[in-house]
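Please read the structure below before turning to the comments.
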Amino acid sequence: MTILRKSHPLMKMVNHAFIDLPTPSNISGWWNFGSLLGLCLIIQIASGLFLAMHYTSDTITAFSSVAHICRDVNYGWLIRYIHANGASLFFICLYLHIGRGIYYGSYMYKETWNIGIMLLFLTMATAFMGYVLPWGQMSFWGATVITNLLSAIPYVGSTLVEWIWGGFSVDKATLTRFFAFHFILPFIIAATAMVHLLFLHETGSNNPLGIPSDSDKIPFHPYYTFKDLLGVIIILASFLSFVLFFPDLLGDPDNYSPANPLNTPPHIKPEWYFLFAYAILRSIPNKLGGVIALVLSILVLALFPLLHTANQRSMMFRPISQFLFWTLVSDLFILTWIGGQPVEPPFIIIGQVASILYFSIILVFLPIAGLIENKVLKW
C-alpha cells in the first residue's frame, strides 16, 4: 500500500515540494533565506490581519486608530511593532537572498530569477503603501513625493498622478485605495512565490560550487527541514528581541506627528530599505532622469543572466568578481547612508559617484572580470 503523502492529491504536492524533494547535499546557510522569506510573509499577513481589524482608513481617524491600537487593544502595541519591524526583517532577508543569487550565479535559472524580481517590485509597492497608512507626517509627505514622481512621465504624467490620488492631492481617496491594495498585495505575493517555487523545482536548487549536483542529492526532509528550523529559531529570537527592546529604532520620529499638508518636514525620506534607491533618484538633477534611474536600479537585476560572461557559474573561485561583488555591497551601504542625508555638499557628490559605481560594476566591470578570469584561470 502506498503511503498517504505519496498518493493523496494534496499531500503529493506538499511531498514533492518539501519532503521528498531532491536537494544538493552541499547548500550552505545562504540557502535558508527562501524559507525565512516565507516566514516573514506569514508573520506580516497574520499581524496585518489583526491590525486591519482595528484600523480605519479615513484621513480624520487613521492616526487616532493606530494610537488606539497601541493603547487600548490587547497586545496591540506588540502586533503593531511586529508588523512595522517585520517589514525591515522582510527586506533584510530579501536583500541577502538576492545577494546570494548574484554571488552563486543562481540568476542563470532565468524564470525563477525574473519572477523573483517581480516579487521584489510587489514587496516594495506593498511596503510603500503600508508606510502611508498610519497617516503621520512622513506617511503623508512620503506619499506625496513618491507618487508625484510619476508626473515626470511625458504627456500622461499629471493625469496619472491625479488618477492615483483620486483627486488633486493626497487625501481620503488615496488613503482608502492604498489600504485596499496594501491588504490584497501580500496574497498576490504569496501566489507569485508559489510560481517562484514551481519554476525552482523544475530545475532544482543551485549550490555553492555552481556545478550540476544530480549525482549527489539528498531528500529535503529531514536534512533541510531541520536546517531551516535552526534559521527560523535564530531569526525569530533576534527579531523578537529587537521588537521588544528597540521597537522605534528604524522608524521616523516625524511619523508620531499627525499628517499636516500645511507643514513640510525638513527632510522627507523613506524607510531605510528604500534609501539606496532614493539616493540614486536624487543623484540625477533631472526629474525624469531620476525616475528612470530609480526604476533601472532594480530592473538592472534582470540583466544579470545576459551579462554573465564567466565560464564558471559561481563566484566561489573567481577572485576578481568576488572583489567587485563586495565593492557593490559596500557601495549599496554608502547609497543607503547618503539617502538618509540632506541634499547638500559633500553628500551630493558622494551620492553621484556611488550611483555611477553601482551601475558600472553591474553593467561593465563584472562582465569584463568574467572574461579576464576565463583567460587567467584557463577555464
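Glycine residues also receive a Cβ, built from the backbone N, Cα and C atoms like all the rest.
Nope, none of those substitutions made it into this model, it's the original residues.
Annotated in Swiss-Prot:
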VARIANT   THR23 to Ala  In strain: Isolate LVT 3645
VARIANT   ILE60 to Met  In strain: Isolate LVT 3645
BINDING   HIS83, HIS182  heme b b562 binding site
BINDING   HIS97, HIS196  heme b b566 binding site
VARIANT   MET118 to Ile  In strain: Isolate LVT 3645
BINDING   HIS201  ubiquinone binding site
Cα distance (Å, whole number) from MET118 (variant position) to HIS83 (heme b b562 binding site): 22
Residue among recorded positions THR23, ILE60, HIS97, HIS196, HIS201 with Cα closest to the Cα of MET118 (variant position): HIS196
Listed variant positions (ILE60, MET118), ranked by Cβ neighbours within 10 Å, top entry: MET118
Distance from HIS182 (heme b b562 binding site) back to HIS97 (heme b b566 binding site), taken between C-alpha atoms, in Å: 23
Spatially closest candidate among HIS182, HIS196, HIS201, the listed binding-site residues, to THR23 (variant position) (Cα to Cα): HIS201
Nearest of the binding-site residues (HIS182, HIS196, HIS201) to ILE60 (variant position), judged by Cα-Cα distance: HIS182
Between HIS196 (heme b b566 binding site) and HIS182 (heme b b562 binding site): CA-CA distance (Å): 21
Cβ-based isolation winner (fewest other Cβ atoms within 10 Å) among the recorded positions THR23, HIS83, HIS97, HIS182, HIS201: HIS201
Cβ atoms near HIS196 (heme b b566 binding site) (within 10 Å, other residues, all chains): 21
